[in-house]
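In what follows, a single structure is set out as structure tokens and then discussed.
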Amino acid sequence: MARNKLEFPLDAEAYEIICKIGVGVSASVYKAICIPMNSMVVAIKAIDLDQSRADFDSLRRETKTMSLLSHPNILNAYCSFTVDRCLWVVMPFMSCGSLHSIVSSSFPSGLPENCISVFLKETLNAISYLHDQGHLHRDIKAGNILVDSDGSVKLADFGVSASIYEPVTSSSGTTSSSLRLTDIAGTPYWMAPEVVHSHTGYGFKADIWSFGITALELAHGRPPLSHLPPLKSLLMKITKRFHFSDYEINTSGSSKKGNKKFSKAFREMVGLCLEQDPTKRPSAEKLLKHPFFKNCKGLDFVVKNVLHSLSNAEQMFMESQILIKSVGDDDEEEEEEDEEIVKNRRISGWNFREDDLQLSPVFPATESDSSESSPREEDQSKDKKEDDNVTITGYELGLGLSNEEAKNQEGEVVGFDKDLVLEKLKVLKKSLEHQRARVSIIIEALSGDKEEKSREEELLEMVEKLKIELETEKLKTLRADKDSVLG
């Protein structure tokens, strides 16, 4: 006998908002209780219809998709209704938030591999179900994978999902599963090559690519670089946030030191997902049979090793908002500039190094790039293909260079003010060293413990202490002078 579906009220008065737990460009997510349902805790996604890029029909499609799908790894919508100029979507509350928030708050260098396998297998179950139902998700990433305190994992956010076919046989005797989508949707970091070049069309395998990028995101703590900000923007971001845009510096550097080791099965699985040719990528169903998932742990394992010590979703959101406010908002011009670069500098391909689980983007040549390469450049290009451990050039490091300007394999950059950049980076390095010294002084003062330091670090701290004392004396002198004048 079918179980009766709970009927949630379609009235805002029936819900009591507790706190905000997420925010986006056109939507906010709240923790709330449904009063008529014995104060059941729910999540409410409030979409501003005036701010949303999607039209009302698209939003209705999202909520319809969420309500019709039934799978333990899919986040269902209980109901949806309009409140003033907002669409409220009532959903289950996932107390640990998204995998993105978990990784960024507690595992910035990436999750342990045995935990990654659990999260990925649960997500893959959801993708397999979606594809069986004729749906592409089109925006698979850690931010759309939600986790509850019991370890349950649910794939969410169907704002850009699409039905690629009706799972029935047409009158001609062939299914319409061969239909391919051509509109661009999703987040640039996770976009499959065929989605970027959407004029060629794409299908279910685009989700498999995004799944592979998500695996890298969980392994390294962030997705691979997808666009190159200009030099000014890069330096500004380094100074303001210390969130380096040059992904390869952080990841390949740590790999060389041996800090991150990945099993052969994991590397092979990711490699299959990141095949350039979508026809060579396995289906979600086939991928579930890969050896990487064979000895996968249970949900209780991630509860014990990942979730038990985490802050809850509302605390993580509050902490993230405090961090954002502390570093200040980015300049609007910079954001517009970066958006334009994302638009105009889409990736044309990827170079995947399976040995250290790294993915480097390849960008199409710009108008300023020469259409013909010199023999020397062609030789260098051949060398680069033969050597997996080539020197990272200024282009790859995100210094705002064109592809042509960064061809030199020895790191030499043409048409680039190297001295100016070096000068700015040295100033930044010095500033960071002084900040580190100050932090060490504060830690020592609060804890009473003395860390083992190198001679250079001791000298830096000594200089910093003298500076602080000098600043204090200056303030005392100024106050004394002011008092004498007033007296």
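Heads up, the Cβ atoms here are built off N, Cα and C, so glycines get one too.
What you see is the original sequence, not a version with the noted changes.
The feature domain 'Protein kinase' is assigned by Swiss-Prot to 15-293, with sequence analysis given as support. Mean per-residue pLDDT, taken over the domain 'Protein kinase' (15-293), amounts to 77.
The Cβ of A27 (ATP binding site) has K45, A46, I47, D48, S52 as same-chain neighbours under 8 Å, each 6 or more residues away in sequence. Here Swiss-Prot flags I21, G22, V23, G24, V25, S26, A27, S28, V29, K45 as ATP binding site.
Swiss-Prot lists D139 with the feature active site, proton acceptor.
Around D157 (mutagenesis position), a 10 Å sphere centred on its CB holds 21 further CB atoms from the protein chains shown. Under the DSSP three-state reduction, D157 (mutagenesis position) is assigned to coil, being neither helix nor strand. Quoted from Swiss-Prot, the note on the mutagenesis of D157 to N is: Loss of activity.
Per Swiss-Prot, mutagenesis A192 to T is noted as: In blus1-2; loss of stomatal response to blue light.
Swiss-Prot lists E194 to K among its mutagenesis entries, and the accompanying note reads: In blus1-1; loss of stomatal response to blue light.
The note that Swiss-Prot attaches to the published mutagenesis S348 to A is: Loss of stomatal response to blue light.
Taking CA atoms as the reference points, V29 (ATP binding site) and D139 (active site, proton acceptor) are 18 Å apart.
For the pair D139 (active site, proton acceptor) and V25 (ATP binding site), the Cα-Cα distance reads 16 Å. For the recorded site, D139 (active site, proton acceptor), the DSSP three-state label reads coil.
Annotation note: V23 (ATP binding site) sits in a strand segment as assigned by DSSP.
Counting only the Cα atoms, the space from D157 (mutagenesis position) to V23 (ATP binding site) is about 13 angstrom.
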